[in-house]
Each structure stands twice: as structure tokens, then as C-alpha cells.
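Please read the structure below before turning to the comments.
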Amino acid sequence: MQPPPRKVKVTQELKNIQVEQMTKLQAKHQAECDLLEDMRTFSQKKAAIEREYAQGMQKLASQYLKRDWPGVKADDRNDYRSMYPVWKSFLEGTMQVAQSRMNICENYKNFISEPARTVRSLKEQQLKRCVDQLTKIQTELQETVKDLAKGKKKYFETEQMAHAVREKADIEAKSKLSLFQSRISLQKASVKLKARRSECNSKATHARNDYLLTLAAANAHQDRYYQTDLVNIMKALDGNVYDHLKDYLIAFSRTELETCQAVQNTFQFLLENSSKVVRDYNLQLFLQENAVFHKPQPFQFQPCDSDTSRQLESETGTTEEHSLNKEARKWATRVAREHKNIVHQQRVLNDLECHGAAVSEQSRAELEQKIDEARENIRKAEIIKLKAEARLDLLKQIGVSVDTWLKSAMNQVMEELENERWARPPAVTSNGTLHSLNADTEREEGEEFEDNMDVFDDSSSSPSGTLRNYPLTCKVVYSYKASQPDELTIEEHEVLEVIEDGDMEDWVKARNKVGQVGYVPEKYLQFPTSNSLLSMLQSLAALDSRSHTSSNSTEAELVSGSLNGDASVCFVKALYDYEGQTDDELSFPEGAIIRILNKENQDDDGFWEGEFNGRIGVFPSVLVEELSASENGDTPWMREIQISPSPKPHASLPPLPLYDQPPSSPYPSPDKRSSLYFPRSPSANEKSLHAESPGFSQASRHTPETSYGKLRPVRAAPPPPTQNHRRPAEKIEDVEITLV
């Protein structure tokens, strides 16, 4: 740990600043004098050479032409967008009109050489006067700052003394009367102490007032120094040197133009084309001459001598196929994650740039550092995303279903970003500090899923055109055999629980009595009407009469592990069903509680390692959400679950076998608005933990084909069979039941 920086006195800091100001002004003055001297000597030499007629002029120009300038070639000598050809053409034109310079030697002496010497002499004198005046002004400011330091010191001493007297008086007032002390003596001491405290308070107040007045005067003096005195000194030091320099530069070209028509044509052409010098063209020439900056050839695949393949290969039904699918899923997840990182960092960058003016001077450097870090993070995320997209393009070329994984991952990320946008509080500026700038930065370090609990609720939009409140119970009218992995086989007269709509019309997602979930044709089902509630309750009562007689051992282990295990154990909840594509991947249903073993790996592919039902494996992190500290078993209701007896079902009206979450987990699913987090009361937990009836067995935990995480069907639903296939005698009326 480094020691804290040493505090520098205000007076010493002011002296250092003033010394640096003086040094910079002298350096600026010296540079201007050097430029005047260069112009003066150049005019003298040129006039002397003109006296010697053409020989002397050619000698002068040849001295400058001998220098090798980069970017000057024979084929681009007439391209005046480059600065070096312009300067070279100027020297060549000088040599061409050498004989005409004899008549203008006096003009150089009268208009440039002598005035430049006079201007430089005056500038040296002005520098001496300005330095003396600036030194005097700086000394006055130093004296003001010294008075401020004295007033501050006196204020601190008197205030500390007054504080000590006040503390002593408070202690004496709270002390009890001793056996050997009389009340009169205590009163005298109290009066004396109060007088002392009043005197110290008066001195402290006087010192504070003097300090504040001195502070105001010092600030005013400092403002005067920077806004008036320093500006006037710099203006006096510059004088009219820039006007003289401008006149000298004009005199060089004007004198040459007035010599003769040939000279006029030459320098008029140079004058017009000198303004065409641009940085982009000079940079282009530089890149053309230096091949080291050119883009090299793409890297080529170098096969082994015995290998004849030159591209990715996929064999159906082999491990390679699963490996390529895993790579597609891995890099699609990475693309989505980096897209989210770019959006977050761009949001941080916009906040920093928009609120930069409100930041105080002390934190300006920190603000610039944060802006640079945000831009660097965006650049890195764009590179990672570009590399991942290149991998996906190559996988797509050989037929891997890249679009499926990419669409699924991007939909998830876009829903999270939309939810974050609505849940994101506005930026608040207070005391020059932006309190909302760190929120988006911290979000990149740990993805926040707490605001995304309502993202997956699709019940508000029904593709079929009918608004329904899911889940609801319906009856199968026609039998249907699943033809796709994400579909569900149903039998006639079977009772299903419809949980949500599909993306395409005439498809809905349903769960059967054994807990299997999949898509079924909507027209194959009979949805409940507004009557026959009693018959529906009677037909469904038997399915749930035994739901409160058994408990789940996995739930008991989870609660016990949360209470008795390590406090650092982290749990996550599955947002979708997932089936592992390889042996080392973990399979789990929606709502499952998974214990996290490791969040970091060497590939950084978005996969975490966890344990579920005694099995250890890896799984995509975008399919789960982290549970908060209260949900990991640190709240009292988790302890009450173990000791509270299960309530017996009411004899008159048994509960309906409708579930707000998959039977594989005792906790509510995040895509149901009726429950966001774990239950908050013991009674609510008991109902949730014992809501699983024997009719909905645990055998459906590993049914990945019907997972929520896969894409919804985009195929057309099959038409229902003819009406003769249905037996009208067995028509059953259903009723829509919404759980609260």
C-alpha cells in the first residue's frame, strides 16, 4: 500500500505555478524572435545573392534543394496537395527567375531585413518590461495568499481551543456533586468556565469571519490576476509582432510577383495551390511509400501432410456434429453478450460525455479516464463480437443452424436491454458528482437479472386474436402425434394445461398431467367457457387430492444446504428448460435451482459449471438468473419451511391441479407475473413446496425437446380432422381458471 500524497502548501503551489507561467512566456517570446531572425537573415542572404545576379540566386536556392524531403517523386511534382512539392516548386521558381532579382535587392532590405531587426529589438525591450511587471503582480498575489494562510491558521487554532473549552464545560455540567465540594464552589467554577467558553467562542467567531473575508478577497485577487493582469501582460508582450510577420510573408510573394510577368505567374500559381495542402493526401502518400502499413494477405490454412480436408466438416449423428452445434451456441451467446456490453458501455459513454460539464475540476481527470475506459471497452467488445461473427459465418457455410442459436440469444439480450431501459433511473447530478455513472459500469461486472423477471411473460399478446389469462385448463378434442422435438403428443379427451401462446397462429404451449411441455395445435383443443365450474372442479379434484401428502427431497436438500452450508454458496434459477448437447453439459427444466460451482473458465464462452440433482456439468449462463442473498436461504422463512407442518387439504373443496411453475421445481417460474421471487411467508412457501401432485411426476425433469429456451415453431399448424371423428356425446364444457 502506497503512502498518501504529501500535502503542498498553498503558497508554495502558487509559486510553482507562477514560475512555470514565466518560463512558458519566455519560451514563446524566444520562438517568435527566432522566427523573426530567420526571416531577416533569409532576406539579407537573398538580397546579397541577387546582387551577384543569377549565380548567387541559384546558389541560395540550390542549398535548400539539396535537402531530401520525403514524399517528393518525379511523377508527383505537380501535385500540390502535398506540402513538400509546394516548397520544392517554390525553390525551383526562385532559380528560374534569378536574373530578375537584381532589381529587388533594395526591397528586401527596406521591407524585411531592417524592419525585422527593429521589431526584434523592440520585442526584447518589451520582454524585460513585461517580466518586471509580471513579477510584481505575482508577488502581490503571493502576499494575498500568505494572508489567507495566516487567517486560516488563526481560525483553526481559535476554533480548536473553543471546542476544547466547550467539551470541558459539557463534562462539568454533567458531573455529579462530590461529598467534599460545596454548591457555591461549583457555581463559581461554572461561572468562570462559562465566561471562558464565551470568550473562546467570541474569538473563534472573529477568526472565522476574518478567514472568510480574507478568502473572498484572495479569490477576487486571483480572478483579477487571471482575467485581467495576465491577459494584459501577454497582449503587451506579443505587441504587433504577428502583423509584422504577416507583412513580411506577404512582402516575399508580392516582391517576386512585381518583378516581371514570369515571376508573377510562378508565384501566383504557388500562392493559389499552397492552400490545397491537406493532411489526408499527405497521409495517403506516406502509406503508399511505406508498405509496412499495408494490410497483409489473409492467414491461410496450413494443413498437415496427411490431411486432405480444407474446411469444417460435420458428420450426422457423431460427436463432431454436437461439437459444431456447441460451438455455434457458444459463439452466438458470445455475440449477444458482447452486443449487450457495447450497449451498456455506449450508455455509460453518453452519460459521461453529456454530464462532463457538471463535473468539478478535481474529478475532471477521473472523468476523462472513465471516458477512455468506456471507449476501450467498446473497442474490445467490438473486436470480440467481430471474431465471434466470423466463426459463426464459417459454421453457417457448412449448414450449422447458426441463425437459430443467434436469434435465441439476441432475443434474450434484447428483452433484457429493454427491461433495463425501463427500469433504469434517470441520471442525477449533485455537488458536481454524477451518481448514475457507476451504475452502468458495475452492471458489466455482474449481469443484473433482478429487473428482468417480467420479460418472458407473453400472455399479453395472443397470436390467435383471443386474449386469455394463462395458465388455463382445456380438453383435447382431437388426438395429435408430435412431429417435431418441441411438440407434444396428445390424446383425445386428455386434460391439458395451456401455459402460453406460440409465435405463430394456431399453436399454443401446453403441459400434460405427467409434466411434459410442448407445442400443440390450438384448434385441437377445447378452451373453457364461463359456465360448468362445478363439473370442472369435480373432474380435476382427484388429480390434486394427493398433492399435499408428499414432499420433494430435492427441495429439502436445497433448504438444508442453504441453512447449514457455506454462506458463500451461490444458487441460480433456470429461466428455460435446457438439454445438454454433450456429456459434460447439464440438463435441467425451467425453474430448477442449480448450485454454482464455477463461473470462470479458460474459454470465457458464457458457460458456468453447476450441480443439479447430484450431477455436475456446464450450462449457458444466459438461461439462468442469480438468486439474491435472501433467496439463497438467509431469511427466516427458509428456516420455517423445515419446521412448519404441511397443512392438510380442505375436505370440502380440494385445490385445483393448476400450477404456476413447472412441476420440476418448487419455486415460481420467472415468466409468470403472479410470482416474482421466492414466497415471503411460510404459508405461501408450504403451498408452493407441496403443490406437486403424484399425477405430475418428476420423470419429466429431463425433457429438453419441450424447453422454453428453444425457438417457437414457425410452421403452419395442421388442420383439425373432420367433425365425424369427434364423438359429440362426450362433449365437456370447461371453465377458465386464473391462479392468483
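Keep in mind that glycine also has a Cβ here, set from the backbone N, Cα and C atoms.
In this structure the noted substitutions are not present, so the sites keep their original residues.
If you look up Swiss-Prot, you'll see 8-282 marked as domain 'F-BAR', on the strength of sequence analysis.
Counting residues per DSSP class in helix, strand and coil order gives 3 helix, 28 strand, 31 coil for the domain 'SH3 1' (469-530). Marked as domain 'SH3 1' by Swiss-Prot: 469-530.
PRO521 to Ala appears in Swiss-Prot as a published mutagenesis result, with the remark: Loss of ability to promote actin polymerization; when associated with A-524.
One mutagenesis experiment catalogued in Swiss-Prot, TYR524 to Ala, is accompanied by this note: Loss of ability to promote actin polymerization; when associated with A-521. Under a cutoff of 8 A between CB atoms, and with a sequence separation of 6+ in the same chain, the neighbours of TYR524 (mutagenesis position) are VAL476, VAL477, TYR478, SER479, TYR480, ILE490, PRO720.
Across the range of the domain 'SH3 2' (567-629), the DSSP-based residue counts are 3 helix, 29 strand, 31 coil. Per Swiss-Prot, domain 'SH3 2' is recorded for 567-629, and the stated evidence type is sequence analysis.
What Swiss-Prot notes for the published mutagenesis of PHE607 to Ser is this: Abolishes interaction with ITSN1 and location at clathrin-coated pits; when associated with S-576. There are 23 other Cβ atoms within 10 Å of the Cβ belonging to PHE607 (mutagenesis position).
A mutagenesis experiment is reported in Swiss-Prot for this position, SER681 to Glu, and the note states: Increased recruitment to the cell membrane.
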Next item on the list: Take the Cβ of PRO521 (mutagenesis position) and count every other Cβ within 10 Å, whichever protein chain it belongs to.
Entry: 20
Checklist line | PRO521 (mutagenesis position) and PHE607 (mutagenesis position), Cα-Cα, nearest whole angstrom | finding: 34
